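For reference, the structure is listed below as structure tokens.
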Amino acid sequence: MKKALLVVSFGTSYHDTCEKNIVACERDLAASCPDRDLFRAFTSGMIIRKLRQRDGIDIDTPLQALQKLAAQGYQDVAIQSLHIINGDEYEKIVREVQLLRPLFTRLTLGVPLLSSHNDYVQLMQALRQQMPSLRQTEKVVFMGHGASHHAFAAYACLDHMMTAQRFPARVGAVESYPEVDILIDSLRDEGVTGVHLMPLMLVAGDHAINDMASDDGDSWKMRFNAAGIPATPWLSGLGENPAIRAMFVAHLHQALNMAVEEAA
């Protein structure tokens, strides 16, 4: 039976960032199941259109990729999401998998990065590996994307766990709670004298470059600076962290093992 591995991410239009993060994840996932042929899909229609119009590069949606795999005779397909939370983008994959499940003998789906309590614990350990050495009055602030979906609560949960465990970092979100102003007020009250800004995103794309690290007056860097807390931005996506890539590999194999147990 022909076997495939389909790695699905939101996507990025930055080629170097894609190589450092998405390709790095794909490489580790593919190495963990060498009997499968590797394929890629993006969930962002906007990024797919931009790559097609700007670069002439065609990337499939998950639905298109699965339809092509079925047409090519793949009957055992393992999908791994590279999303951070179980939000709208991941639910899009779930719906498309359910729709096309009858076309395959076996179709598995590995969950996003933050899907269980243990994932939060492991993520904090993984983040520690990429954090710079800090003075006593410094902290790292991680920028999450945020969401209108109820899964936005994952960012507040991670932030709460960090605070409760005296982990030297906080988490905010660009498009939902916790807003950066809340973090600025809280850190100022704590007497924090400097922060390091890092993306809590698979890739360091538009949000990290413009909303986090730019000299624009509304960027997180400038807002911390204006509040008297010097901010140093770091432009590296989570996909560059080997420990985080290992979490995605573990999720892939959890889904595959569960499918074996259910079939037994």
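Backbone N, Cα and C atoms are what each Cβ position is placed from, and that goes for glycine too.
DSSP assigns HIS145 (mutagenesis position) to coil in the three-state reduction, outside any helix or strand. Proximity of HIS145 (mutagenesis position) to non-local residues of its own chain (separation of 6 or more, Cβ distance below 8 Å) is seen for ILE84, ALA173, VAL174, GLU175, LEU200, MET201, HIS207, given in sequence order. Taken from Swiss-Prot, the feature active site, proton acceptor covers HIS145, and the record attributes it to a curator's inference.
Feature annotation from Swiss-Prot assigns Co-sirohydrochlorin binding site to GLY45, ILE84, ILE85, ASP88, GLU89, LYS92, LEU202, VAL203, HIS207. DSSP gives ILE85 (Co-sirohydrochlorin binding site) a coil state; it is part of no helix or strand.
For HIS145, GLU175, HIS207, the entry in Swiss-Prot reads Co(2+) binding site. For HIS207 (mutagenesis position), other Cβ atoms within 10 Å of its Cβ number 20.
Listed in Swiss-Prot is the mutagenesis experiment GLU89 to Ala, annotated as follows: Can complement the E.coli cysG mutant in the absence of exogenous cobalt.
Quoted from Swiss-Prot for the published mutagenesis HIS145 to Ala: Is barely able to complement the E.coli cysG mutant in the absence of exogenous cobalt. Can slightly complement the cysG deletion strain in the presence of exogenous cobalt, suggesting that the mutant has an altered, lower specificity for cobalt.
Under its mutagenesis entries, Swiss-Prot includes GLU175 to Ala with the note: Can complement the E.coli cysG mutant in the absence of exogenous cobalt. Taken residue by residue with DSSP, GLU175 (mutagenesis position) is part of neither helix nor strand, so it is coil.
Among the sequence features in Swiss-Prot, the mutagenesis site HIS207 to Ala is noted as follows: Can complement the E.coli cysG mutant in the absence of exogenous cobalt. Can also complement the cysG deletion strain in the presence of exogenous cobalt, suggesting that the mutant has an altered, lower specificity for cobalt.
Other Cβ atoms within 10 Å of the Cβ of ASP211 (mutagenesis position), summed over all protein chains shown, number 19. According to Swiss-Prot, the mutagenesis experiment ASP211 to Ala carries the following note: Can complement the E.coli cysG mutant in the absence of exogenous cobalt.
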Cα distance (Å, whole number) from GLY45 (Co-sirohydrochlorin binding site) to GLU89 (mutagenesis position): 11
Pairwise Cα distance maximum in Å, Co-sirohydrochlorin-binding residues per record: GLY45, ILE84, ILE85, ASP88, GLU89, LYS92, LEU202, VAL203, HIS207: 22
Rounded Cα-Cα span from LEU202 (Co-sirohydrochlorin binding site) to ASP211 (mutagenesis position), Å: 16
